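A.B. asks: Taken from Swiss-Prot, the feature domain 'GB1/RHD3-type G' applies to 35-284. The annotation GTP binding site is assigned in Swiss-Prot to R48, K49, G50, K51, S52, F53, R192, D193, V251 on the grounds of similarity to another entry. According to Swiss-Prot, the GDP binding site annotation covers R48, K49, G50, K51, S52, R192, D193, V251. Per Swiss-Prot, Mg(2+) binding site is recorded for S52, D121, and the stated evidence type is experimental evidence. Listed in Swiss-Prot is the mutagenesis experiment R192 to Q, annotated as follows: Sensitivity to mechanical shocks. Listed in Swiss-Prot is the mutagenesis experiment R214 to C, annotated as follows: Sensitivity to mechanical shocks. Quoting Swiss-Prot on the mutagenesis of K418 to H: Decreased GTPase-dependent fusogenic activity.
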Amino acid sequence: MGGSAVQVINASEEHTFVLNEDALSEVLMRDEVKDRFVCVVSVAGAFRKGKSFLLDFFLRYMYSKYVHHDATDWLGGESDPLEGFSWRGGSERDTTGILMWSDIFLHDYPNGDKIAIILLDTQGAFDSQSTVRDCATVFALSTMLSSVQIYNLSQNIQEDDLQHLQLFTEYGRLALADTGKKPFQRLQFLVRDWSFPYEAEYGALGGDKILKRRLEVSDKQHPELQSLRRHISSCFTEVACFLMPHPGLNVATNPKFDGRLQDITPEFKSSLRSLVPMLLAPDNLVYKEISGQRVRARDLIQYFQSYMNIYKGNELPEPKSMLVATAEANHLTAVAAAKELYGQLMEEVCGGTRPYLSTAHLQTEHLRVKDKALFQFAAKRKMGGEEFTEKFRKQLEDDLEEVFTNYQAHNESKNIFKAARTPAVYFACAVIMYILSGIFGLVGLYTFANFCNLVMGVALLTLALWAYIRYSGELSDFGGKLDDFATLLWEKFMRPIYHGCMEKGIHHVATHATEMAVGGGAASYRSQTSVNASNGKVKRS
C-alpha cells in the first residue's frame, strides 16, 4: 500500500476550517485523474466509532480490485496488520478536519466512461473539543462533496441520530443553490455493533427492514417527527442501511490490537465481504453529480473552494445545540409576551383613540408600563441561566425603547398646536413681510419694500403648496422638508422673539400691577387717616 492520508481541510483551534488547496490540487490534477468523472465515498458520524478502521478495509478492496485487478481474497491474510488511514483504539479522537486518500483509484467501463474513485475520512462529531458548528460544517461539507455519504452509527438508528442528520444536512442545503432537485445523492446508514439479529438479520436486507421502520411516516406520529422524516427523504436521492455485528471483544478491549483478521469475529468479516463490494464494486459506483451534471476531478477542486468560502463567511446561520435552541425559543417567547403586554398597556395610555399627552406625562407612563413588561419577562420560567437571560433582557429593553419612539411620534401627531405650526409660521412670515413692505414704502425704501413683497409672495406660495401636499398626500417627502424648515424658522428666529416679547410684556404688566398696588395702598392709607382725623374732631366737639 503506497498511498497516504492527505489533509485537505484543516481544523484549527479557533474552530475554523482551512482548505489545503496545494495538497488537493496535487491529488486531483494528475494527468491520469483530472479529466475523469469522480465517485466520492465519505464516512461521517460520531467520534471513536470506527470510521477510519472501516475505511482501511475499503482500501484493501480498492487496491485488490483496481490496482492488482484481483479481488478474490481482498480481505488479506489473517495476520496482516491493518494499514491506511490513521486509527487507534481508545476514547480520544484521532482524525481532525477532512482527509483524502492520496491514491485515486481508476476504472474504465466497456462503454468508454472513465471514473476516478476518491475516499474521504472525516473528523468525528460530538467530541469534547468540537462545537456544534464544527460538527455541522464537517458533516455538511462531506455530504455536499460526496456521491455516497456513509452515516456511521453505533448499535441502532435512534431519534437523536435522525435529528442530528436533519440539522447537518439542512446546514449543507442552506449553502447550495435551490435547483428544485434533491441536493444530495446516496445516504448509506451503517449501523455498527448491531445486537438484535433476531429482529433484523445482519446486512442490507435487515438494514432495509430497520430503515423502513425508522423512517416510516404515519398519522399517529407527532407532526415534528413526520417533518423530520420527510426532510431526510427530500434531501437524498437514495437512502439505504446496512447492519454490522460487533467485531469482537479482542478488538474492543485489547490496547495492542492492530487490525489483524485473526482477532476479528467471523460474522464481522462476513459482513465486510458483503458491504464493501456493495459500495465499491464497479457496477455499484455512484457518479458524483451536481445539479444533474457529472463532476470531473478538476471541477471538484472548484466546488471545494466555493463551499469552503461559504462556510468561512457569515452567510449561514449559526447552528445551535438542542439546549441552546430550546432556551433561545423559550426566551423569544417570553420577549414576545412582554412586548405584547407593553403594546396593550401603551395603547390604553396613548393609542389612536386617546388624546394628546404632554412629553413628561408620556415618559412617566412609558417607564411604568416598561417596568411591568420587564417584570413579566423576569417572572417567566426560562432555560439557559442568568447570563443567557440577561442578553435577552437587554434586547427587550432596546426593543421597548424603539417601540416607545413610535408611540412618541404618534402622540406628537395629535398635538394640534404643533400640527398648525407650519401654516402659522408661513402665514406669520407673509403678514410680517406685508407690514414691513408698507413701512419701507412709506419712507421711500422701495428696494427693501420690493424684497419684502417677494418674500411675502414666496411665503404665501409655500403655504399653498403645503396645504396641497397635506390634503392630497402627494410629495410627502417635500412636505416633510417644508415642515422641517418651518420648525427651523420657529426655533431659531420666531420663538426667541416671541419669548422675548412675552417676557417684556409680563415684566411690564407685573411692574404696572406692583405700582398700582403700592399707589392704591398709599391712597387708601391717606384716606383712612383723613377719616380717622375727622372722627376725632367730631368727638372733641
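Every residue gets a Cβ built from N, Cα and C, even glycine.
If you look for the noted substitutions, you won't find them, since the model keeps the original residues.
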A.B. asks: Can you give me the same-chain residues 6 or more apart in sequence from D193 (GDP binding site) with a CB-CB distance under 8 Å?
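C.D. replies: When sequence neighbours closer than 6 are ignored, D193 (GDP binding site) has S154, Q155, M244, P245, H246 within Cβ distance under 8 Å.
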A.B. asks: Report, as a single number, how many Cβ atoms besides its own are within 10 Å of the Cβ of V251 (GTP binding site).
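C.D. replies: Excluding its own Cβ, the number within 10 Å is 18.
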A.B. asks: Rounded to the nearest Å, what's the C-alpha distance separating V251 (GTP binding site) and R192 (mutagenesis position)? Just drop the number here, would you?
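C.D. replies: Pair distance, Cα basis, whole Å: 13 Å.
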A.B. asks: If I take the Cα of R192 (mutagenesis position) as reference, which of the recorded positions K51, S52, D121, R214 has the closest Cα?
C.D. replies: K51
A.B. asks: Measuring Cα to Cα, how many angstrom lie between S52 (GTP binding site) and D121 (Mg(2+) binding site)?
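C.D. replies: Just about 7 Å between their Cα atoms.
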A.B. asks: Out of K51, R214, give me whichever of these recorded positions has the highest number of other Cβ atoms within 10 Å.
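C.D. replies: Comparing the recorded positions K51, R214, the most crowded Cβ belongs to K51.
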A.B. asks: Within 10 Å of the Cβ of G50 (GTP binding site), how many other Cβ atoms can you find? Include all protein chains, please.
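C.D. replies: So the Cβ neighbour count for G50 (GTP binding site) comes to 21.
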A.B. asks: Tell me the coarse DSSP state (helix, strand, coil) of G50 (GTP binding site).
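C.D. replies: Reduced to three states, the DSSP call for G50 (GTP binding site) is coil.
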